[in-house]
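> Feature table excerpt (Swiss-Prot):
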{"type": "ACT_SITE", "residues": "H463", "note": "active site, nucleophile"}
{"type": "BINDING", "residues": "H279, H383, H463", "note": "4-methylumbelliferone binding site"}
{"type": "MUTAGEN", "residues": "Y123 to F", "note": "No effect"}
{"type": "MUTAGEN", "residues": "H279 to L", "note": "Reduces enzyme activity by 96%"}
{"type": "MUTAGEN", "residues": "H383 to L", "note": "Reduces enzyme activity by over 99%"}
{"type": "MUTAGEN", "residues": "Y586 to F", "note": "Reduces enzyme activity by about 40%"}
Amino acid sequence: MFDKYRKTLVAGTVAITLGLSASGVMAAGFKPAPPAGQLGAVIVDPYGNAPLTALVDLDSHVISDVKVTVHGKGEKGVEISYPVGQESLKTYDGVPIFGLYQKFANKVTVEWKENGKVMKDDYVVHTSAIVNNYMDNRSISDLQQTKVIKVAPGFEDRLYLVNTHTFTAQGXDLHWHGEKDKNAGILDAGPATGALPFDIAPFTFIVDTEGEYRWWLDQDTFYDGRDRDINKRGYLMGIRETPRGTFTAVQGQHWYEFDMMGQVLEDHKLPRGFADATHESIETPNGTVLLRVGKSNYRRDDGVHVTTIRDHILEVDKSGRVVDVWDLTKILDPKRDALLGALDAGAVCVNVDLAHAGQQAKLEPDTPFGDALGVGPGRNWAHVNSIAYDAKDDSIILSSRHQGVVKIGRDKQVKWILAPSKGWEKPLASKLLKPVDANGKPITCNENGLCENSDFDFTYTQHTAWISSKGTLTIFDNGDGRHLEQPALPTMKYSRFVEYKIDEKKGTVQQVWEYGKERGYDFYSPITSIIEYQADRNTMFGFGGSIHLFDVGQPTVGKLNEIDYKTKEVKVEIDVLSDKPNQTHYRALLVRPQQMFK
């Protein structure tokens, strides 16, 4: 009876199969999206990480001379137009569409050549609203609002990537376990060490000169604030463009490479023995990547093991293997505290304490290890926040927020130091650059950096000490602890965009350009921020990331600027307002679609 039933079942299956074949019906499943024009289907957010992008599938077409235009919204909308090269066409197997508006029926034109003919398609690409996954009772708005102050003629096409963040409801809930005192029992609490609590949700977007969001990196791409997984925690920072139009970045225990379509090209854990990557990543002409990290299980001179804070530079290749290491605890002087004791206790990098804003920091000899001001390995004595690579002599230039700007060779020897002279001992004291005026005449400055009868000034708690295309050194001079003291009133503080010319043979430094002092406290960013010279329009681009940080209950202003180099006229000024009060921004950078899809 069982055999009879089995034969009937098999016969029925065969009949159904033959019936499907006879009628030409496809196998079970839904049909793919049909072509939207003369090429293939349009796929919004093809990699699941950038919802304001799309892809026109090639559908096996072989095309060339591709140009994409995303039309502006309304009469004043900013049009985004760019070419697409063969490498990108092959990488995506489609035409990349970048710069869509959120929750909008975007009009997009794609032009190309195929079989010697000029072709063109117009598309309507629908997008949904972008979402901030990290809102709580502190939220002022869902997204970070923008306010366009000024855009001069000729700058309407500018696009700015804003690398900012938003607080999570749980705050910093993870710590590295430090080494217990030798007399501690097994049940005694263990101390914290390292910078694992440096943890916040990313908020990464591109804004146009109408203040519209034109790109968004999904917050879940690299981060997960709902799971206690250190591989998905940290502070997404150091977003820098590569020559290929991709971007490197760091976050906690990983470093990445990604592109504007949201494709993650590299995702590497930090090498064993290192932790807490923040602030900076940069690809060198050799194809390696420089990262700022801390050292795990570092044995101090007193025998105590700690995780160090922002004082090691790693060079890694694209497979993640270590090429070189700069250990600043051996190269510099981790006991120097000349600036540390002059800082505002209310803000150190993005660690903000409103209760102590405006008060001068106090250095205690027994300061606990961890992400706190203090001297020696295991404390925040260096705070390196930027790296520049100088190809002419295979050296690196570091902005050490708590020490100064330093150039170090491949041999780990200091070439020069740009900082006030106080606290530097031999042999490092001999590396201090000597200020000169435009005629090469020495400028007299006291040990705190106050200079006589001159506009020259050093930088204090600075960021982004980078080499410009002119060969000069440009720096965002935050200005906290200026002249190694706190002023009588907090409102006397100011920040500057500043440019120096360094003569390495003579060991001198000349200040050749500055901007911002005249704008006073309303331009003051105590922490974070960036400047970078833009040769295409002879401007100094800057982003003050922490303006009005200490205004209780108010959004923090991130101010995007382009300043005419010759006249110092403001060409662009756009404010970005944090979505929660007293929450700092980090950096911003100019992006050029014309260079991103080669």
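Glycine is no exception: its Cβ is also placed from the backbone N, Cα and C atoms.
Substitutions noted, but not modelled.
The structure displayed is predicted, hence computed values, not measured ones.
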> Taking the mutagenesis positions one at a time (Y123, Y586), which has its Cβ surrounded by the most other Cβ atoms within 10 Å?
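Of the mutagenesis positions Y123, Y586, the highest Cβ count within 10 Å belongs to Y586.
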> How big is the Cα-to-Cα gap, in Å, between H279 (mutagenesis position) and Y123 (mutagenesis position)?
40
> What is the maximum Cα to Cα distance, in Å and rounded to a whole number, among the residues H279, H383, H463 annotated as binding 4-methylumbelliferone?
10
> Expressed to the nearest Å, what is the distance separating Y123 (mutagenesis position) and Y586 (mutagenesis position) at their Cα atoms?
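Given the Cα positions, Y123 (mutagenesis position) is 36 Å from Y586 (mutagenesis position).
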> Between Y586 (mutagenesis position) and H463 (active site, nucleophile), what is the CA-CA distance rounded to a whole number of Å?
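Just about 10 Å between their Cα atoms.
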> Which residue among the recorded positions H279, H383, H463 has the fewest other Cβ atoms within 10 Å of its Cβ, if you could check?
H383
> From the Cα of H463 (active site, nucleophile) across to the Cα of H383 (mutagenesis position), what is the distance in angstrom?
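Spelling it out, the Cα of H383 (mutagenesis position) and the Cα of H463 (active site, nucleophile) are 10 Å apart.
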> Under a three-state reading of DSSP, tell me whether H463 (active site, nucleophile) is helix, strand or coil.
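Reduced to three states, the DSSP call for H463 (active site, nucleophile) is strand.
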> Quick one: what's DSSP say for H383 (mutagenesis position), helix, strand or coil?
coil
